[in-house]
Amino acid sequence: MFKVYGYDSNIHKCVYCDNAKRLLTVKKQPFEFINIMPEKGVFDDEKIAELLTKLGRDTQIGLTMPQVFAPDGSHIGGFDQLREYFK
């Protein structure tokens, strides 16, 4: 199953997050969406820490959303890289 870390657009607009979810749906690929901001302006520290660990990073500075992982756990990247993954 794909994992998509990002923002729920009802809370924080993220066109690329929406596009990633839409692409996976169109491709009929199961995915788990992990919302890193449950409330406006409030990050889920546990989910951010999980994501940073997966990426081997110690800071979220410069980190863009979404961040997508393949079913095997490998990091794909953002929406543009996800689109390339399916070409």
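Glycine too: its Cβ is placed from the backbone N, Cα and C atoms.
Taken from Swiss-Prot, the feature domain 'Glutaredoxin' covers 1-87. Secondary structure of the domain 'Glutaredoxin' (1-87), assigned with DSSP and counted as helix (H, G, I), strand (E, B) and coil, comes to 30 helix, 18 strand, 39 coil.
Among the mutagenesis entries in Swiss-Prot is H12 to S, noted as: 70% loss of ability to be reduced by thioredoxin reductase.
With a cut-off of 8 Å between CB atoms and residues at least 6 apart in sequence, the same chain places Y7 near K13 (mutagenesis position), listed in sequence order. Annotation of the mutagenesis experiment K13 to S in Swiss-Prot: 85% loss of ability to be reduced by thioredoxin reductase.
Residue environment of V15 (mutagenesis position) contains 9 other Cβ atoms, counted within 10 Å of its Cβ in all protein chains. V15 to P appears in Swiss-Prot as a mutagenesis experiment; the accompanying note says: Almost no effect. 55% loss of ability to be reduced by thioredoxin reductase; when associated with P-16.
For the mutagenesis experiment Y16 to A, the note given by Swiss-Prot reads: 20% loss of ability to be reduced by thioredoxin reductase. Around Y16 (mutagenesis position), a 10 Å sphere centred on its CB holds 17 further CB atoms from the protein chains shown.
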